[in-house]
Amino acid sequence: MESHPHNKTDQTQHIILVHGPIIIGAGPSGLATSACLSSRGVPSLILERSDSIASLWKSKTYDRLRLHLPKHFCRLPLLDFPEYYPKYPSKNEFLAYLESYASHFRIAPRFNKNVQNAAYDSSSGFWRVKTHDNTEYLSKWLIVATGENADPYFPEIPGRKKFSGGKIVHASEYKSGEEFRRQKVLVVGCGNSGMEISLDLVRHNASPHLVVRNTVHVLPREILGVSTFGVGMTLLKCLPLRLVDKFLLLMANLSFGNTDRLGLRRPKTGPLELKNVTGKSPVLDVGAMSLIRSGMIQIMEGVKEITKKGAKFMDGQEKDFDSIIFATGYKSNVPTWLQGGDFFTDDGMPKTPFPNGWRGGKGLYTVGFTRRGLLGTASDAVKIAGEIGDQWRDEIKGSTRNMCSSRFVFTSKS
């Protein structure tokens, strides 16, 4: 086996032959897949670019965050949440669960391993994964667990660099409304994050203006004390999807009235059908709707342009703001490092639609790209572990026990 260092100033390149799959990402997706593989007797190696597990949850989320779904819909495979956890665990409780999950399954990711590129080598039948520290990892299997929310997404809005007021940040940098106290804040994006950040701003005596560019479904988080999501999942077992959607919209109308009057136009497609077709989730209200009705959260149309002091809007209005927060979601970063192949789109999502997007070719797998949250992650992890577990067992039966963990250090002669 030969090695050709990319960095000629560093004369040594490490090549590591991995005993089992390489998993990229130590978030919930990577942890769940590693645990499921372990339960099938398959070892794995997780490479994580940050210095901890679940770095997105740990450092890129706001303080008041709680799971929007009940905990039994958010558990990872093979380990329940502690019984004493509340129905909707907090961010810190979820992080503690993930830490205990990693400890329980003895998952030890290699941290601060930023993958520069990964490509399949047809001559050897191995995936070659190169990290920033001049190390190359080789395996027959590559599992992409970086997910659909790897990097912050900013929409293309003219003038963003012109703004000279206060802060202009992505929601991933937002922690609490305390730093925006008494400010007039523009919140761009009306998903769950945008709604909840606006709620938090009001509670810290700020004045949020929430941009709603497109149609959006807003549902109550609970119906008569029962999770709306849970009600929907139960009804789908015996009723057609469109009937379930009609029921959910009836409950929403009873809770909020006609949201069009508030500037929140509903899509023509029902919430569950829209989720299945586009992956766009409905907003589950945790208190923002009452503040919108009272006028404490003001709804604005789409932003046409960011100005030096604020923004111009599609309806012709122009307003000044002290700060701007982009609650515009995240994007996959797969295209920046995965080389070759046509399994992913240019946006970094599997071309094969749910529920079959977890399997690529030549030992490539993906987990966390279903647009179905932690439920989708758990489903992917179980399927991947099942398929690789079968391949692993067949290899053992075929006397391939000599594929053991090996470490080689090559020194360039150039």
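Just so it is clear, glycine is given a Cβ too, placed from its N, Cα and C backbone atoms.
What Swiss-Prot says about the mutagenesis result for G25 to E is this: In yuc1-4; loss of activity. The DSSP secondary structure for G25 (mutagenesis position) is coil. Taking a C-beta cut-off of under 8 Å and a sequence gap of six or more, G25 (mutagenesis position) has these contacts in its own chain: I46, L47, E48, V144, A145, T146, G147, A150, G368.
The annotation FAD binding site is assigned in Swiss-Prot to G25, A26, G27, P28, S29, G30. Taking a C-beta cut-off of under 8 angstroms and a sequence separation of 6 or more, P28 (FAD binding site) has the following same-chain neighbours: A54, W57, L76, L98, G368, L374, T377.
When secondary structure is read from DSSP and collapsed to three states, G30 (mutagenesis position) falls in the helix class. Under mutagenesis, Swiss-Prot gives G30 to D with this note: In yuc1-5; loss of activity.
Annotation of the mutagenesis experiment S139 to F in Swiss-Prot: In yuc1-7; loss of activity. Classification of S139 (mutagenesis position) by DSSP places it within a strand. Around the Cβ of S139 (mutagenesis position), a 10 Å sphere holds 22 further Cβ atoms from the protein chains shown.
Around N192 (NADP(+) binding site), the same-chain residues six or more apart in sequence whose CB sits under 8 Å from its CB are H68, S281, V283, L284, listed in sequence order. According to Swiss-Prot, the feature NADP(+) binding site maps to G189, C190, G191, N192, S193, G194.
For the mutagenesis of G194 to D, Swiss-Prot gives this note: In yuc1-6; loss of activity. The structure shown keeps the original residue. Secondary structure from DSSP puts G194 (mutagenesis position) in a helix.
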Discussion item. Let me check the 10 A CB neighbour count of S29 (FAD binding site). How many other CB atoms are there?
Written reply: 31
Worksheet item: Other than G189, C190, G191, N192, S193, G194, which residues of the chain come within 8 Å of the NADP(+) site, judged by Cβ distance to the Cβ centroid of those residues?
Response: A171, V187, M195, E196, I197, V283, A327, T328, G329
Response to the item:
If you count the other CB atoms within 10 A of the CB of C190 (NADP(+) binding site), including all protein chains displayed, you should get 25
Worksheet item: Under a three-state reduction of DSSP output, how is G189 (NADP(+) binding site) classified: helix, strand, or coil?
Response: coil
